[in-house]
Amino acid sequence: MFSRVRGFLSCQNYSHTATPAITLPSSGSANFAGVEYPLLPLDQHTPLLFQWFERNPSRFGENQIPIINTQQNPYLNNIINAAIIEKERTIGVLVDGNFSAGQKKALAKLEKQYENIKVIYNSDLDYSMYDKKLSDIYLENIAKIEAQPANVRDEYLLGEIKKSLNEVLKNNPEESLVSSHDKRLGHVRFDFYRNLFLLKGSNAFLEAGKHGCHHLQPGGGCIYLDADMLLTGKLGTLYLPDGIAVHVSRKGNSMSLENGIIAVNRSEHPALKKGLEIMHSKPYGDPYIDGVCGGLRHYFNCSIRHNYEEFCNFIEFKHEHIFMDTSSLTISSWR
């Protein structure tokens, strides 16, 4: 199986190589905006996490693993490759979809073939502690806007929130942040549950009752990788500013925070909790823009007067043993 994976990977014909001469941070501190943040460790046993939410399981065979695995997008092989390279780590795969019995058996077989792979069904986890009723969010925002002076009040936004409140009260008064995202399609739902899993950290593996996870400590962290991130070697022990880092996309002279990699050294990291607070306080919050980027910028006090490029460099997850964002070289097959 190892040779098949390696052979498959070698056929991808990527035109780039791993970023050369990366200097990985070691223990010490990192400075942003005049504040020193300790570089906290994620050791070699911190679990990795991949995620695959499949909207259309019928596009796979009845007894096939329902994760894309083509020459252009070898996502399943990337997961297997990570499990082979990082034998000492638990490799979580958070899945969701209306899978057939045969597809579930195929996922169970994957766990037997690679004992450090742990398939976790999203429906097996309890996210109620991170939930909030939409009506409460709307009512709080209505009160906040109505308390503003009339000359600065956003009447259009106020009207839209009142419409949303009326719709919720009419159709489903118990509708919540979690249940509403469960109805969403596309990357928004994908991103939302990723954030919640990372808030749980290692606790999610323990909650799911996965065999062989007894070595994970409650309250520990997790390293999320998009399935198009390709490992070429062990990650080792990582040192991150206050125990968190994310992927940074670089295109030409521009850069942006991305959620293709999110690494945290502990459950309920305060930056992600701040992002959840924003989601709880905004009428139309976004799990990427608010839950990740907003949470990071609030927690590390990165305001508009600070240099965004400097913040990206500060919070960036860097590693010479990862090919970053390989889907940008082909076409993402997630749909």
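Counting starts with 1 at the first residue shown.
Every residue, even glycine, has its Cβ placed from backbone N, Cα and C.
Record features, source Swiss-Prot:
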{"type": "BINDING", "residues": "Q51, W52, F53, Y75, Y224, L225, D226, A227, S327, S332, S333, W334, R335", "note": "UDP-N-acetyl-alpha-D-glucosamine binding site"}
{"type": "BINDING", "residues": "D228, D325, S327", "note": "Mn(2+) binding site"}
{"type": "MUTAGEN", "residues": "K234 to A", "note": "Abolished localization to the host Golgi apparatus; when associated with 87-A-A-89"}
{"type": "MUTAGEN", "residues": "K251 to A", "note": "Does not affect protein-arginine N-acetylglucosaminyltransferase activity"}
{"type": "MUTAGEN", "residues": "E258 to A or Q", "note": "Abolished protein-arginine N-acetylglucosaminyltransferase activity"}
{"type": "ACT_SITE", "residues": "E258", "note": "active site, proton acceptor"}
{"type": "MUTAGEN", "residues": "R335 to A", "note": "Does not affect protein-arginine N-acetylglucosaminyltransferase activity, but impairs the GlcNAcylation pattern of host target proteins. In 4RA; abolished auto-GlcNAcylation and reduced activity toward death domain-containing host target proteins; when associated with A-153, A-184 and A-305"}
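Here the features listed in Swiss-Prot are painted onto the structure.
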residue : record                                        : Cβ contacts under 8 Å, 6 or more apart
Q51     : UDP-N-acetyl-alpha-D-glucosamine binding site : V93, L94, V95, F190, Y193, R194, F197, Y224, D226, A227
F53     : UDP-N-acetyl-alpha-D-glucosamine binding site : V95, D96, G97, N122, R189, F190, Y193
K234    : mutagenesis position                          : Q44, I85, E86, H321
K251    : mutagenesis position                          : none
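Across the fold, the C-alpha of E258 (mutagenesis position) and the C-alpha of D228 (Mn(2+) binding site) stand 14 Å from each other. Of all Cβ atoms in the shown protein chains, 21 besides its own fall within 10 Å of the Cβ of E258 (mutagenesis position). Using a 10 Å radius centred on the Cβ of Y224 (UDP-N-acetyl-alpha-D-glucosamine binding site) and all shown protein chains, the other Cβ atoms total 25. Other Cβ atoms within 10 Å of the Cβ of D226 (UDP-N-acetyl-alpha-D-glucosamine binding site), summed over all protein chains shown, number 22. In the three-state DSSP scheme, Y224 (UDP-N-acetyl-alpha-D-glucosamine binding site) falls into the strand class. There are 22 other Cβ atoms within 10 Å of the Cβ belonging to D228 (Mn(2+) binding site).
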